[in-house]
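Engineer: In case it helps, Swiss-Prot gives these features for our protein:
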DOMAIN    29-138  domain 'CMP/dCMP-type deaminase 1'
BINDING   His65, Cys97, Cys100  Zn(2+) 1 binding site
MUTAGEN   Lys128 to Asp  Renders the protein sensitive to HIV-8 virus
BINDING   His257, Cys287, Cys290  Zn(2+) 2 binding site
ACT_SITE  Glu259  active site, proton donor
MUTAGEN   Lys270 to Arg  In 2KR mutant; decreased ubiquitination by SIV Vif protein; when associated with R-333
MUTAGEN   Lys333 to Arg  In 2KR mutant; decreased ubiquitination by SIV Vif protein; when associated with R-270
Amino acid sequence: MKPHFRNTVEPMDPRTFVSNFNNRPILSGLNTVWLCCEVKTKDPSGPPLDAKIFQGKVYSKAKYHPEMRFLRWFHKWRQLHHDQEYKVTWYVSWSPCTRCANSVATFLAKDPKVTLTIFVARLYYFWKPDYQQALRILCQKRGGPHATMKIMNYNEFQDCWNKFVDGRGKPFKPRNNLPKHYTLLQATLGELLRHLMDPGTFTSNFNNKPWVSGQHETYLCYKVERLHNDTWVPLNQHRGFLRNQAPNIHGFPKGRHAELCFLDLIPFWKLDGQQYRVTCFTSWSPCFSCAQEMAKFISNNEHVSLCIFAARIYDDQGRYQEGLRALHRDGAKIAMMNYSEFEYCWDTFVDRQGRPFQPWDGLDEHSQALSGRLRAILQNQEN
């Protein structure tokens with residue numbers, strides 16, 4: 001039997017949406033969780049079969065949370081539509097709590113014909129280890145069915161507004177900080193789920209051939225260490241990668257460089273007054289403006305040391321040399337990536353699936369030449 005679409009959604013009030021789907025990372029007083037869901041067949045051209053809105057209170061019993069309400073509703077719905085594979089999409093104001101995440105993971109394991117994509121406006125108790133583990137199990141890619149979880153960007157907020165809000169023809173108006181908050185939450189989710197980079201993305205963007213062209217993206221991998229008894233101890237909860245935000249993508253009209261996205265993220269970690277070492281591995285060295293902002297950061301945070309390893313030197317025919325010298329003068333360690341740094345990034349940040357790092361032709365020669373060029377740039381500050 002071919003199911004038919006049933007429009008059972010009572011649209012959400014615009015003020016309710018704007019208030020509850022605020023993507024400010026840290027919010028208090030919003031105790032209601034909203035879940036907007038859409039069910040389709042896996043045929044991408046097919047129309048929605050059903051749509052619902054669920055709500056619940058974060059501090060109520062788990063059975064009253066919207067995720068559990070969805071599971072009960074979908075169990076009944078599935079009995080009438082058991083002969084096909086379905087794609088379920090959620091837009092939620094808070095990501096699932098531990099118990100709900102575990103229940104959803106169990107549901108997906110029992111019904112492999114259902115795929116679930118979860119777009120979240122905010123992360124709920126993301127700093128708690130049990131919560132982190134529950135989300136990793138829910139989104140685990142290997143070993144069985146899993147959910148795909150993403151942070152809502154401008155497009156998802158707009159889609160949710162168009163599908164579930166009584167906007168009366170008015171377009172979605174994003175908050176001013178939506179892009180910045182998106183970047184923070186996306187990086188945090190990447191840390192939490194331990195996202196890894198596609199091998200092709202790494203080899204394409206971190207190739208240190210001097211004649212590379214057409215690479216307009218900057219990737220930045222990072223790790224954080226804390227000094228304890230004269231030993232640098234890795235803080236694996238603050239390890240990941242991000243890239244620049246291109247213009248007009250995710251609500252950034254002018255775009256935002258990867259280094260600035262990274263600087264936005266650091267205060268979110270709430271590092272205390274102990275000594276920390278932050279190491280960045282970048283596909284391009286910082287431009288003048290980013291170098292200035294990074295220099296300002298280390299000047300204002302003397303307990304944090306910064307090391308930057310770049311695959312290539314970004315030469316915009318502008319003041320990039322001046323920026324690198326200022327960054328170096330203010331205490332940052334700047335060097336070109338060599339074989340050991342490329343291998344470390346491959347082993348740490350790439351979904352290599354057991355494959356060892358394979359250097360490209362000329363890697364060592366290019367690294368030596370770039371190191372000499374960088375050395376000349378930095379030494380010029382003393383001339």
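Every residue gets a Cβ built from N, Cα and C, even glycine.
I'd like to know what surrounds each of these features in this structure.
Structural biologist: Around His65 (Zn(2+) 1 binding site), the C-beta neighbours below 8 angstroms that are at least 6 residues distant in the chain are Val33, Gly56, Lys57, Val58, Pro96, Cys97, Arg99, Cys100. In the three-state DSSP assignment, the secondary structure recorded for His65 (Zn(2+) 1 binding site) is coil.
When secondary structure is read from DSSP and collapsed to three states, Lys128 (mutagenesis position) falls in the coil class.
Long-range C-beta contacts of Cys290 (Zn(2+) 2 binding site), restricted to its own chain and to partners at least six residues apart, with a cutoff below 8 Å, comprise His257, Glu259, Leu260, Gly323.
Mapped onto three states, the DSSP output places Glu259 (active site, proton donor) in helix.
Counting every protein chain shown, the Cβ of Lys270 (mutagenesis position) has 7 other Cβ atoms within 10 Å.
Lys333 (mutagenesis position): 13 other CB atoms within 10 A of its CB, across all protein chains. According to DSSP, Lys333 (mutagenesis position) sits within a strand segment.
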Engineer: Determine the mean pLDDT over the domain 'CMP/dCMP-type deaminase 1' (29-138), rounding to the nearest whole number.
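Structural biologist: The predicted confidence over the domain 'CMP/dCMP-type deaminase 1' (29-138), as a mean pLDDT, is 88.
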Engineer: What counts of helix, strand and coil residues does DSSP assign across the domain 'CMP/dCMP-type deaminase 1' (29-138)?
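Structural biologist: Per DSSP, the residues of the domain 'CMP/dCMP-type deaminase 1' (29-138) fall into 41 helix, 32 strand, 37 coil.
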Engineer: For Lys270 (mutagenesis position), just give me the three-state DSSP call.
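Structural biologist: DSSP call for Lys270 (mutagenesis position): coil, neither helix nor strand.
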Engineer: An 8 Å radius from the center of the His257, Cys287, Cys290 Cβ atoms defines the neighbourhood of the Zn(2+) 2 site; name the other residues of that chain inside it, in order.
Structural biologist: Thr218, Ala258, Glu259, Leu260, Pro286, Phe288, Ser289, Ala291, Glu293, Tyr314
Engineer: Can you tell which of the recorded positions (Lys128, His257) has the fewest other C-beta atoms within 10 angstroms of its C-beta?
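Structural biologist: If we count Cβ atoms within 10 Å for the recorded positions Lys128, His257, the smallest count is at Lys128.
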Engineer: Ranked by the number of other Cβ atoms within 10 Å of their own Cβ, which of the binding-site residues Cys97, Cys100, Cys287 ranks first?
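Structural biologist: The residue with the densest Cβ neighbourhood is Cys100.
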Engineer: Checking the contact step here: among the recorded positions Lys128, Cys287, Lys333, which have a Cα within 10 Å of the Cα of Lys270 (mutagenesis position)?
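Structural biologist: Cα filter at 10 Å returns nothing.
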